[in-house]
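The structure appears right after this line, and notes come after that.
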Amino acid sequence: MADPGKGRGRSLALLQALKKSQMMDSPSQSESQSPESTPEQSTAPSTIASATPSTSGVSIGGRGRAAALMLAKMQQKPGSTTPAIFVPPSSTSAPTAGTGRGFKLLQNLQASQKASSQIASSQVTSSAQSDIKDLTEKMSETSVSAQASSVAKNKYFREVKDTPPVVKKGETGVPIEVTCNYIYLNFKENIVFEYEVKFEPDQDYKHLRFKLLNEHIEHFKEKTFDGTTLYVPHELPDAVRNLVSTNPYDQSKVNVSIIFRRTRRLSEMIHIYNVMFKCIMKDLKLIRFGRQHYNEHAAIQIPQHKLEVWPGYVTAVDEYEGGLMLTLDSTHRVLRTQTVLSLIKEVVQTEGANWKRKMTDILIGASVMTTYNKKLFRVDTIDDKMSPRSTFEKTEKGETVQISFIDYYKKNYGIEIMDWDQPLLISRDTKRMPGSDTPTDFMICLIPELCQLTGLTDDQRSNFRLMKDVATYTRITPNQRHAAFKKYIESVMKNETAKSRLAGWGLSIAPETVNLTARTLPPETLYFGDNVRVPGKPNAEWNSEVTKHSVMQAVDIMRWVLLFTQRDKQVAMDFLSTLKRNCRPMGIMVSDAELVPLANDRTDTYVLALKKCITSSVQLVVAICSTKRDDRYAAIKKVCCADNPVPSQVINARTLMNTNKIRSITQKILLQLNCKLGGTLWSISIPFKSAMIVGIDSYHDPSRRNRSVCSFVASYNQSMTLWYSKVIFQEKGQEIVDGLKCCLVDALTHYLRSNGQLPDRIIIYRDGVGDGQLKLLQQYEIPQMKICFTILGSNYQPTLTYVVVQKRINTRIFLKSRDGYDNPNPGTVVDHCITRRDWYDFLIVSQKVTQGTVTPTHYVVVYDDSGITPDQCQRLTYKMCHLYYNWPGTVRVPAPCQYAHKLSYLVGQCVHAQPSDVLVDKLFFL
């Protein structure tokens, strides 16, 4: 156990300074408060654990997080919600044991107070208050741990605010009538009863507590129980407050006491709703995989590919601007009809002695479903030294016995394992056992004969015919998706168990989805080279225009290298001639390349040739590869991005062999090359004269489990067409904000160097942040980012708008049409009713979808001191979706976010190193 007298003590130092000022403010106050002056103890749960003074004379140390959180609480007026009692250190105790920055500041504060001890009492009071203010300001400039901002809360309820919902509505655009995948939930009574459950003798094992309480299930038909706290929709009679249960393991008697604590508003209990709908899914006989539930009885067979598709639903309940709603979306899971064992046998026949290496590539990291209980497991390794004949320890009737996998499955599931010599699949998991503070590692052994693979392999994904057949059932139209919602609502209403479960909590589900009014923003005009102006189209695409007109800013390709193997020589020559033939209409000049034929297509052959031919005068390297190989691609990118920095393009020779498409493919490659060399393709009207727009996204490196790659991309010209990029490597447990601050300072410095002035306005689009991190971002990361401004000048204070981008959402929006429902056009905005209750947020459909159902993107404005209106924020966001140069149309997220995604993926998947500073002002990662 850690010494309680150790720690950094920043927050505790601040607390002690505050307490001292309070004593000075009321010198006549007795050391022990009178009962009248003590705030009334609240029945609300405490968010701060109580502390007791050390009797040994050592003052309380620690990191001081709880003390930091107490600062605001101590200043509350009597009668407000109070924390648990905090007992301060004895006045005779030794100095604080912290060693942090806050403690050093406190020491300086005490020294200054001692030197000025002769000052009048009134001056002392004001001086202490001033010192606290200075101390607070200094501490706000330090990198306080993000954990200090987190407060432990009961997972079953949340704070209910009496404030009205945050309403930020725009007006620009054409109103349209839409429906969405939200369903109103209505409740008769807004009360839940909370009870504490005690066991005598006490039971440490949480699972046993559930069993003991469930012996009296007739009294708790509708309940939520976490092992200690019981929530029920009605008050329990006195007769069921004291019960007796029987321990199923030793037949001993256990007294169960149920003690009333308080009533809660039903709107606090969002968790109860979500648990309830999980139970309703069971009532509907659906099988749970993660957060989704699937109907195995409605499985769609695709026999030609040995696949089956399970339809299902994903649900979530929350309180939105328009009230309490259920979010419902249809989903699908692809499974293989063959077992893992049959796949192993196929690989053994084709690969022979190398079967294990091939199966390792296929299985490691894949998810398999056990056929006997329909559970998912991640495969970590294959153990060919184990088989179903192997034994393991199992507890039976209090005794440990050895049992083989063959006997175990026959005894528990009635399954006869046919192949007794098959290897076992190993899945590793970590769980916290009852009564233990440290997690325990588990090794789960799986029988291949009893497992089905889920999902698709890379080979299957590259099979066009297979993917087309699968998409027939998974990419469902808006009409099909809406029909699935209606079917779900009808199933719940017709299922007596589900209906009674809802009625038990006083709930009912609306018979149809939520209808509302959305807006479609006007199309954006595009600007190309030679002052060409192209009006925007409703579908927000300009594929034909991008090759017809000159690019906005062309970079001529004068000195470049073309690598290819001898067998691809003709492909390379055809590509070169097509490139030179089609470059003039785009306004780009292309000179002859330095040709580098290679003897073979080995990875080291490409690497050696690149290192030899790349010199300081080379603008560009293009490598044509015979086949698609990830290791070769990664090696080429590692050389060109980090070791010998130069813009590079890798082309699969097969894509250039189609003579009917070589012209269009070459044109797209030429556009990419222009961007990688620092050119721009098109632009749109930007309303701000001096602004910098930033995109941030992360990628979790699969080869390094504990490391993530975060990319930072920032504009550095007025038209938002030139981009500066940096990469941060984040180790596990490391705070990313320190790296982001460095990136922001570097980007602002580059902006100053390019424009002669700093931007007046900074807009940050941050991807990869979930709902649970919004408060932390708002209270911790954003203040840290604002500190960067003073580094570039004491008077530099630009406005800051911080927008979180969420694209992995379940929201769907459907346009009402003559034929039922369609996807809404790009530019459709929803900013009310189904938006977050307590956040300034909106949804935008920014891209055109020709197959399936479009998914909008959710934007949460977590901070804004610029004063821009909701209309301006929404239109700017939609404008930025037009500037991604890898696609002649709008994309789902703002261009800087998409650029950041491309960069982090390239570095995390291939380069695994910091790209060279030579490339930071170019889109080398496209």
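Placed from the backbone N, Cα and C atoms, the Cβ positions cover glycine too.
Classification of Asp697 (active site) by DSSP places it within a strand. For Asp697 (among others), the entry in Swiss-Prot reads active site.
Taken from Swiss-Prot, the feature active site applies to Glu735 (among others).
Over all protein chains present, the Cβ of His901 (active site) has 22 other Cβ atoms lying within 10 Å. Swiss-Prot lists His901 (among others) with the feature active site, giving similarity to another entry as the kind of evidence.
According to Swiss-Prot, the domain 'Piwi' annotation covers 620-912.
For the published mutagenesis Tyr633 to Leu, Swiss-Prot gives the following note: Does not affect ability to recognize adenine at position 10 of piRNAs (g10A preference). Under a cutoff of 8 A between CB atoms, and with a sequence separation of 6+ in the same chain, the neighbours of Tyr633 (mutagenesis position) are Cys625, Val650, Cys910. Secondary structure at Tyr633 (mutagenesis position), as computed by DSSP, is helix.
Under DSSP, His901 (active site) is assigned to a helix (H, G or I) in the three-state scheme. Spacing of Asp697 (active site) relative to His901 (active site) is 6 Å (Cα to Cα, whole number).
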